[in-house]
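Student: According to Swiss-Prot, the Fe cation binding site annotation covers His206, Asp208, His266. According to Swiss-Prot, the feature 2-oxoglutarate binding site maps to Arg285. The domain 'Fe2OG dioxygenase' feature in Swiss-Prot is assigned to 178-294; the stated evidence is sequence analysis. Looking at Swiss-Prot, the entry for mutagenesis of Thr98 to Ile says: Impairs the catalytic activity and abolishes 4S-methyl-L-proline and subsequent pneumocandin A0 production; when associated with T-294. Experimental mutagenesis is annotated in Swiss-Prot for Ala294 to Thr, with the remark: Impairs the catalytic activity and abolishes 4S-methyl-L-proline and subsequent pneumocandin A0 production; when associated with I-98.
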Amino acid sequence: MRIETLDFSKFHVGTDAERYEFSTALLTGFANAGFIKLINHGFSQEEISQLFEENRRFFDLTDSIKAQIANEDGPKPQRGWSAVGAEKTGLLNTGGKTNLTKPDIEAPQDAKEHFDIGPSEDTEFPNKWPDNELIPGFQPWLESFYERSRYISFALMEALEIAMHLPKGAFIQKCQGHASELRLNHYPKITVKTLQGGKTSRIWPHTDFGVITLLAQDDVGGLEIQDKDNPTNFLPVSREDVSELVVNIGDTLERWTNGFLKAGLHQVTTPREIVNQSTETVRPRRSIAFFLKAHRQMSVGPLPQFVAEKTPAKYEDITALAYQQRRTAIVY
């Protein structure tokens, strides 16, 4: 299995033929691997580098300062800072199965902290920001990155509509509103021995809740995706270019397509080059993820186009917010 690298400019400014070629390649890449890489998407190398600098500036704040905008545990969209170990992703997809209730097992630990925001206009679940005097320019920079990421995500959904011969807006109209989220991740340095112990991982195998995810990652390594040709195996996904984005399918798109497209199971663990060196320390890792989400009151049950007598609905008809609440309740 391989991850295809697609040139977004072919869709954004290409001819009709190039747009269709990109669309079909996107669908094929998603169907084969659940993931693709995206280049020429509009973010320059300098802008992605600045994004990682904003990540560093935030997580360099003291825990006491970050705690002033801490996320409140519970079944709701996350906002603000979550400390190392607050989230328990090891409970989300035990045995590769997507859990909708918390399994009755001891939760393994996550060795990461993160900061989450939603849209600036969201009054139902408002954002929590550090004081601008402590980290000048942080909020407007992330708000701008959020909006541009949403634009790219909508364009990718338009491409899928084209490739799957769906009515215009079949996916995009369900994603309007105040639901998508942006997350900064920081994985502090950790020993290989700790990660090999089986009780702690940087992030455990899981699928994302939303429609699709755009991920920018640094060069530390450790991101791995499930090999669909050999589901017990995970394949490393290294960064080949500063500005590339890794794009994966989330639970919602799997549900909308009635399982035709499968959410991409992934994890962050010990980089392959030091996996057998138990005395080594894994460097801190940083990543930034944009999660395209459905409107909170939209159904995440299968679309009618994917349900037939021979392919009955595999997923229940519940709202996007109810689905997120079920999944979020598992990790806290």
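Here the Cβ of each residue, glycine as well, is placed from N, Cα and C on the backbone.
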Student: Taking DSSP states H, G and I as helix and E and B as strand, how many residues of the domain 'Fe2OG dioxygenase' (178-294) are helix, strand and coil?
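Tutor: Helix, strand and coil residues of the domain 'Fe2OG dioxygenase' (178-294) number 14 helix, 46 strand, 57 coil.
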Student: Please name which of the recorded positions listed here, Thr98, Arg285, Ala294, is nearest in space to His206 (Fe cation binding site), Cα against Cα.
Tutor: Thr98
Student: Over the span of the domain 'Fe2OG dioxygenase' (178-294), how high is the average pLDDT in this prediction?
Tutor: 96
Student: Looking only at C-alpha atoms, tell me how far Ala294 (mutagenesis position) is from His266 (Fe cation binding site), rounded to the nearest Å.
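Tutor: So the Cα of His266 (Fe cation binding site) lies 21 Å away from that of Ala294 (mutagenesis position).
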Student: Under a criterion of Cβ-Cβ distance under 8 Å and sequence separation of at least 6, what residues of the same chain contact His266 (Fe cation binding site)?
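Tutor: Looking at Cβ-Cβ distances below 8 Å from His266 (Fe cation binding site), excluding near sequence neighbours, one finds Phe35, Pro205, His206, Thr207, Leu223, Glu224, Ile225, Gln226, Phe234, Val237, Asn248.
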Student: In whole Å, how far is Asp208 (Fe cation binding site) from Arg285 (2-oxoglutarate binding site) when you measure between their Cα atoms?
Tutor: 19
Student: Express the distance between the Cα positions of Thr98 (mutagenesis position) and Asp208 (Fe cation binding site) as a whole number of Å.
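Tutor: That comes out at 10 Å between the alpha carbons.
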Student: Near Asp208 (Fe cation binding site), which residues of its chain come within a Cβ-Cβ distance under 8 Å, counting only those 6 or more away in sequence?
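Tutor: Once residues fewer than 6 apart are set aside, Asp208 (Fe cation binding site) is near Asn248, Gly250, Asp251, Ala263, Gly264, Ala289, Phe291.
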